[in-house]
Structure formats: structure tokens, C-alpha cells
Amino acid sequence: METACERLHVAQETQMQLIEKSSDKLQDHILYWTAVRTENTLLYAARKKGVTVLGHCRVPHSVVCQERAKQAIEMQLSLQELSKTEFGDEPWSLLDTSWDRYMSEPKRCFKKGARVVEVEFDGNASNTNWYTVYSNLYMRTEDGWQLAKAGADGTGLYYCTMAGAGRIYYSRFGDEAARFSTTGHYSVRDQDRVYAGVSSTSSDFRDRPDGVWVASEGPEGDPAGKEAEPAQPVSSLLGSPACGPIRAGLGWVRDGPRSHPYNFPAGSGGSILRSSSTPVQGTVPVDLASRQEEEEQSPDSTEEEPVTLPRRTTNDGFHLLKAGGSCFALISGTANQVKCYRFRVKKNHRHRYENCTTTWFTVADNGAERQGQAQILITFGSPSQRQDFLKHVPLPPGMNISGFTASLDF
């Protein structure tokens, strides 16, 4: 029994060391899955012999141990095969070789280059799903491991093999619309590309969340292999200055659903657009008709009006920044590191800071592509409280922290 406890301890310690190492070498990840295999094999054998506690570790049910051991064996053997190909010299993170990613659609292949595709159903921002698509898929075939390119369009998520068989769809948004949509309408946003699609009903035009109108293409969205034509801004369609405030009014703020679509004033050029059967989601803070009347009555439409910024009041609710200035700590690392760190801080050191944000990323130039590491922002009531936090809360290896003080200009 002592030998089994020692072997279990070594296997678990090996896993922890490899996780903290954050290696990009495939051989290190093979060692990790070998250790997982050893751990669950020992636990399975112990459970079969009636042992419920091995060392300081409770032994799970034998079915759980068996399933985890099978997963580890499959991952170990697959990675060993992959390491013998030209892809073995590429950088691989532990996340790239995780079981969850390996089993995500399309299943049983390794994936890299994750990005998020947003699908909005019924033109309702609250009825939105997010799908992960990977740029590179490493797939096992009869001829060995091959690289496939993946992407998204108005029809669904697809990949293209080197054999040149065209786009192979493994998830279709039309099927998703049948589950989540009531009207059959859906729209797709992939980075800086926008697609429109219809699964069951038809509509001439749909309102886009970024202030553009996209015409529906067909019963299954865009045809395979064909990109949607670029959408035209509303201002170019109407040809009237009255449409200027539409984008400014929409912005990216959505306070709740509206019960009616946009109504353009007579003479503004809006007659070329037919009202969508799907209500537009979002709140326009200015009335377009009244704004048009004001502009028509104005003696000089080129005269600029002074911009009045909204002032903070005591009834606004929660505010991260205080009028007298706030002390901050900006903490960055991998998404999992930051998430675990925030959990430990909230659980054990809640009295040492004031507020903590959720995990966030900086957005790159192309759509919703992430750049840099995951980050959280922690606020403090005073520099002394921040100093106490830094003194008593350790920062795990691989994470970075920066301190700064910010004050409100308006």
C-alpha cells in the first residue's frame, strides 16, 4: 500500500509541475497525460480492492477512474502519434492538448486558433449564442495526421481538408435556429464579417446590431463557398442627413427589447425600406422623427451644437471609479490562472480590497479577436490598503501585476 501511495503522489506531483511549467512542447504534454493515466490506473485498482482512501486522496468510484484512465490512454497515444509527424515541432499549449478541446466538434482531433462566432436569433440581442471555431484542425486520417483549415459563414461552421473536397459543415446554424429561434431568422458575426440567413421564414431586410441592413440570402443562409456581400450603411441607402444619428444612437448599448421597428419620417428616403417583421432589439435614445423636424426648422444646419456630457449623480448606482481617485491593481495571466486567482482572492482576502472585475481581454483590430492575456482589475480604497493586499496575497508564477492610480476628469 505504501508503494501505491508513493506512486500516486509522484503522478500527481508530476501533473502539478507540468501545469505550472506552461510548456509549449508536445513531449511535456505527453508526460502529463502519462501521469494522468498512472494516477487513474492506481485509483481504479485501489477501488477494485475496496480501498476508499489512498494516502491523502479519496478514491472515486471505479467507473469514474476507468473512464478517466481511458481518456488519458487515448490522449497519450494520440499525442505520441502526432509527435512523430511534422506537426510535433509546432508549439502546443496544455489547453491545445486538453480532453475537452479534443472532444469538441469536430470530435477527436486537435485544434488551434480559437475564436468566437456570434449568432443572433430573431434580431434579439438577448437570444444570442456563441460558438467556438478553430482556425487549424489536426485530423487523423488513413494516411496519417493532416492539417485542415476551419471557419464560419452564413450556413454554419466548416472545415476544408487538403484533399480539396470543399467545405464540410459540422454545425449548421439553420438547425440551431430551429431550436432557439421563433421566427427562423438568424445573423452571424465572425470577426469583421457579417452574414445573414433564414432557416424557415423570409424577410426582406433585417436590422443589424452595428447599424447596417443586410438582405437575407436564402433558406440556408449564404451558399457554401460564397461569402455574403458587404452590407451597406443605412446612411448610404437613405441618402439623407436625418440618418446620421442612427449609428450614434444605437452604439453598442442595449437596455431591452423594443416592441416596434424603426419608423423613418416621410421624405427622409426611408420609403425604400420595408419594415422588418422582426422587432429591432436595442434602445435609440433620440427620436428620429423629432430630430428630423428640428433639422428642417434649423436656419443653419451646419452650425454645431455644444456637446453636453452626462454628469454623475448619487442615484446612478455602482461606480468603479470614485471622484477622489482610486487605486488599482491590474493583474494578467492565462484565462485559467486569472479565474483561479480571482476565486482565491474573493474567498480568502475579500476584506483586503474594494471591488474586483470579471475576466476580460483587449480586443484586436479584427472583430472580436482577443489580443494579450486575460486580465482583472482590483480596486482599493487607499494606497495603504493596496500595499496590505500586495503584502499578504501571493501572486502565482507566470502572472503579472501592475499598480496605478486613476481619477475622474468628468
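Quick reminder: no glycine exception, Cβ is built from N, Cα and C everywhere.
Features as listed in Swiss-Prot:
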MUTAGEN   TRP130 to Arg  Loss of ability to bind to DDX11, no effect on ability to bind BRD4, loss of attachment to mitotic chromosomes, and interference with the maintenance of replicating viral episomes
MUTAGEN   CYS340 to Gly  <50% decrease in DNA-binding affinity
MUTAGEN   CYS340 to Ala  90% decrease in DNA-binding affinity
MUTAGEN   CYS340 to Ser  50% decrease in DNA-binding affinity
All-chain count of other Cβ atoms within 10 Å of TRP130 (mutagenesis position): 10
Cα-Cα distance linking TRP130 (mutagenesis position) and CYS340 (mutagenesis position), given in Å to the nearest integer: 23
Number of Cβ atoms other than its own within 10 Å, given for CYS340 (mutagenesis position): 14
In three-state DSSP terms, the structure that CYS340 (mutagenesis position) belongs to: helix
